[in-house]
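Visitor: Annotated Na(+) 1 binding site per Swiss-Prot: ALA147, SER306, MET310, in sequence order, evidence recorded as a curator's inference. Residues annotated as Na(+) 2 binding site in Swiss-Prot, with a curator's inference given as evidence: ALA148, MET150. What Swiss-Prot records for ILE152, GLY153, SER253, TRP373, TRP374, ILE375, SER376, TRP377 is glycine betaine binding site, and it gives experimental evidence as the kind of evidence. Quoted from Swiss-Prot, the note on the mutagenesis of MET150 to Phe is: No effect on activation by increased osmolality; when associated with A-152. For the mutagenesis result GLY151 to Ala, the note given in Swiss-Prot is Nearly abolishes betaine transport. Under its mutagenesis entries, Swiss-Prot includes GLY153 to Asp with the note: Changes substrate specificity, giving rise to proton-coupled choline transport. Decreases sodium-dependent betaine transport. One entry in Swiss-Prot concerns the mutagenesis experiment TYR197 to Leu. Its note says: Nearly abolishes betaine transport. Quoted from Swiss-Prot, the note attached to the mutagenesis of GLY301 to Leu states: Strongly decreased betaine transport. Annotation of the mutagenesis experiment ASN309 to Ala in Swiss-Prot: Decreases affinity for sodium ions. The mutagenesis experiment THR351 to Ala is recorded by Swiss-Prot, whose note states: Mainly trimeric, but shows reduced activity at high osmolalities. Mainly monomeric, shows a decrease in activity and cannot be activated in response to increased osmolality; when associated with A-101. Swiss-Prot gives this note for the published mutagenesis TRP366 to Cys: No effect on betaine transport. Looking at Swiss-Prot, the entry for mutagenesis of PHE384 to Ala says: Decreases betaine transport, but has no effect on affinity for glycine betaine.
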Amino acid sequence: MTTSDPNPKPIVEDAQPEQITATEELAGLLENPTNLEGKLADAEEEIILEGEDTQASLNWSVIVPALVIVLATVVWGIGFKDSFTNFASSALSAVVDNLGWAFILFGTVFVFFIVVIAASKFGTIRLGRIDEAPEFRTVSWISMMFAAGMGIGLMFYGTTEPLTFYRNGVPGHDEHNVGVAMSTTMFHWTLHPWAIYAIVGLAIAYSTFRVGRKQLLSSAFVPLIGEKGAEGWLGKLIDILAIIATVFGTACSLGLGALQIGAGLSAANIIEDPSDWTIVGIVSVLTLAFIFSAISGVGKGIQYLSNANMVLAALLAIFVFVVGPTVSILNLLPGSIGNYLSNFFQMAGRTAMSADGTAGEWLGSWTIFYWAWWISWSPFVGMFLARISRGRSIREFILGVLLVPAGVSTVWFSIFGGTAIVFEQNGESIWGDGAAEEQLFGLLHALPGGQIMGIIAMILLGTFFITSADSASTVMGTMSQHGQLEANKWVTAAWGVATAAIGLTLLLSGGDNALSNLQNVTIVAATPFLFVVIGLMFALVKDLSNDVIYLEYREQQRFNARLARERRVHNEHRKRELAAKRRRERKASGAGKRR
């Protein structure tokens, strides 16, 4: 294995036929800026993607430790349920008590970091060759990233979260406050999750398609730890943590989906009281479906399913909007956005010491859980975003990833959460016994034609999970094969089975507290990866700072500054010469008059 510069330049320029200074070269480029684009486009033809040339051999040093952890979790959770559940609860308490502040702080740091990157000169850099066109159409690109990023979460929490905050209140606020309920929900589901995904996705996309490294999370750390470090034990540890976070994050989604589909079957009177075997059956069907989708390839399976998801989700949202309290939803939407913006920093600063020290338990169940869930999803969502974003500029990537899903989430929660709150205000509560997985179907069945829409909702839950798990298993296959862009289908399928095993373990070991068990284990599994995402920020900035476009931009700025100084000096000399000339003319004129 050959070593290379830990900060490789993404573009290699040919030697110049004659020696000229950077200032002279930039002067010529300023006179004809199209020369710069042509020069960089020619040079970028030399980019070689290591991931495309790497043999599809299995990386056992990454696979074995990850599988050992998965198998140990399954054996522990199924064979010793009480011990496993107690450990998960104790570990959660330790994380929230000692590292809750880190989740809260860096969750918001990630948002500001990615916004600054988009607004900076880095935003013009393309994720690939300078003339490379995007691989997917914009509509398909948006639908794929949204379905992979949080589709099933919107289905599960879209109704129950705003209603819960409205009924029970939020630390530091009274109950029955619509503005606080909606703004807190938006805080959890708009900018913060997608900022995390954008950081991971951008780091991988730049490293892979711009610089030409392997499509591995560890490869994005080359600017910090060097090529040897990325290929050594530290790089392997990063990839192992990425796989573990992905398995548990996806398993949490599988668990939520299975619980809610079971509730839908009960609400439709298909199965009166879903048993553990019903849940096993649901998980098995979903697992087979997403494995089939994954092995069909990203260009086919995920794209088709994602487009279908968007159609079904739009149909469901339009139904609730039209048949439900339309005017109330329209009134709620701008108010929710205003409350979110005005209370952003107050919500971002909420810690265990808030509300006279009573907010800790609430944060562990909501904000910290969400931040951990997004972080656990970030390896596979980030890598998936990278795979579908080749050819787009950094600014286009960030704006698309950050704003479009955030806007859709805002509309979704306003429709479903707003409708649930209006029902509550009118004395037609859908709260039931407080089971979160039942409330979406309670809302739908309270509307005319809701029985049919309930069936569509169950189908949508399944397809949303399939797209998410499809992305996750494909990405885990890539990480298991040295960054191979097209992972072996059987490796992909194996990780799908492992994810299903973890999901069933968390559901069955939790018993009546299955949802809490899912949340607890997700937070614990995601904690190590928080520090990986923090490190990615530094690696990304160092990588971007060595991009030739940015370096040319800095050189151009220096040239412009030197040129401006020279102009000032020249103008000053010119002023002095003119002043001296006027003095001589006045002196000569005075001498002529005396004669």
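Every residue gets a Cβ built from N, Cα and C, even glycine.
None of the noted substitutions appears here; every position holds its original residue.
Give me the local environment of each listed feature.
Guide: When secondary structure is read from DSSP and collapsed to three states, SER306 (Na(+) 1 binding site) falls in the helix class.
Non-local neighbourhood of GLY153 (mutagenesis position): TRP189, SER253, LEU256, TRP373, each in the same chain, at least six residues away, with C-beta under 8 Å from its C-beta. Secondary structure at GLY153 (mutagenesis position), as computed by DSSP, is helix.
The number of other Cβ atoms within 10 Å of the Cβ belonging to GLY151 (mutagenesis position), over all protein chains shown, comes to 26.
The DSSP secondary structure for TYR197 (mutagenesis position) is helix.
Counting every protein chain shown, 24 other Cβ atoms lie within 10 Å of the Cβ of ASN309 (mutagenesis position).
Cβ neighbours of THR351 (mutagenesis position) (same chain, under 8 Å, six or more residues apart in sequence): GLY100, TRP101, ILE104, ALA359, LEU363. DSSP assigns THR351 (mutagenesis position) to coil in the three-state reduction, outside any helix or strand.
Cβ neighbours within 10 Å of TRP366 (mutagenesis position), excluding its own Cβ and spanning all shown chains: 23. TRP366 (mutagenesis position) falls outside any helix or strand according to DSSP and counts as coil.
PHE384 (mutagenesis position) falls within a helical segment according to DSSP.
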Visitor: Counting distance between Cα atoms, which of the binding-site residues ILE152, TRP374, ILE375, SER376, TRP377 is nearest ASN309 (mutagenesis position)?
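Guide: Ranked by Cα distance from ASN309 (mutagenesis position), first place goes to ILE152.
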Visitor: Closest to TRP374 (glycine betaine binding site): which of the recorded positions GLY151, TYR197, SER306, going by Cα position?
Guide: TYR197
Visitor: Tell me the coarse DSSP state (helix, strand, coil) of ILE375 (glycine betaine binding site).
Guide: helix
Visitor: Check the Cα distances from TRP377 (glycine betaine binding site) to each of the recorded positions GLY151, TYR197, SER306, MET310, TRP366 and keep only the ones within 10 Å.
Guide: TYR197
Visitor: What whole-number value in Å do you get for the largest C-alpha pair distance within ILE152, GLY153, SER253, TRP373, TRP374, ILE375, SER376, TRP377, the residues recorded as binding glycine betaine?
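Guide: Largest pairwise Cα separation, rounded: 16 Å.
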Visitor: Look at each of the binding-site residues, ILE152, MET310, ILE375, and point out the one with the fewest other Cβ atoms around it within 10 Å.
Guide: MET310
